[in-house]
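The block underneath contains the structure these notes are about, expressed in C-alpha cells.
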Amino acid sequence: MGYRNGNYAAFYVSEPFSESSLGANATKDFVSYNMLRAWKGKDNNYPFNDSHDKTYNVRDGSDWEKTLKPRLRKRLDQSKNIIFFLSKHTENSKALREEIDYGINVKGLPVIVVYPELSEKSDIIDCTTKVFRSEVVNLWSRVPVFKDSMLKVPTIHIPYKKDQIKKALENKDFMINSKISAGSVYFYPC
C-alpha cells in the first residue's frame, strides 16, 4: 500500500458522469472540488494532495464492482482524511455512499466537511449557543451513511473559504496517523 498522505475529496456528481459539455460542472459540489484543485495549481504550497491523482481516471461506463469501486477504495486506502463537499445539491449516489461508508467505517478516516453554500462559521453554528444550525443538520440527511457514521471519526465542519479549508487540511487532529478522539463534532470558533 502507498503512503497515506492524500486528501480524498468526496463530492456528488450526477450519474452517469460526463466531463463533456457542462457534464460534471453542472454539479455544484464538483465545481467546489475543482476550485480546491485550482488553489493548489496556483500555489504549490497549498496543503491539498489530491488522492484522485493517485490512480488513473475511470469513466462511468466502467464496471462498478470490477473497476470503479476498487479504484475508489484504493484512493481511500492512500488517504489521510476525507474532504466532503456537502450542499443542498448533494445526492445520495452509489459512489458517494461507498466513499463515505468505506472511508469512515472501514478506514477510520477523519472528515473535513466543507459547505460550498456557506461562507461564514456563523452560517454553520449559532456562535452564542455553539449549536449547529438546523439547515446544516438537515444537510447531513442527504447522505444517511454520513449522518449515521460521522461520530465514529473526528469530523470538522467548515464554511467554503480558502483559508478555513487550508487550516483544516493542515490540522493534524484531522489526519489518520495523528487524529483526535472520535465521538464529537468540531468547528472553529466564531
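Every residue, even glycine, has its Cβ placed from backbone N, Cα and C.
Here's what Swiss-Prot has on this protein:
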- Glu99 to Ala: No longer confers resistance to phage SBSphiJ (MUTAGEN)
State the count of C-beta atoms found within 10 angstroms of the C-beta of Glu99 (mutagenesis position), not counting that atom itself.
26
Taking DSSP three-state, what's Glu99 (mutagenesis position) in: helix, strand or coil?
helix
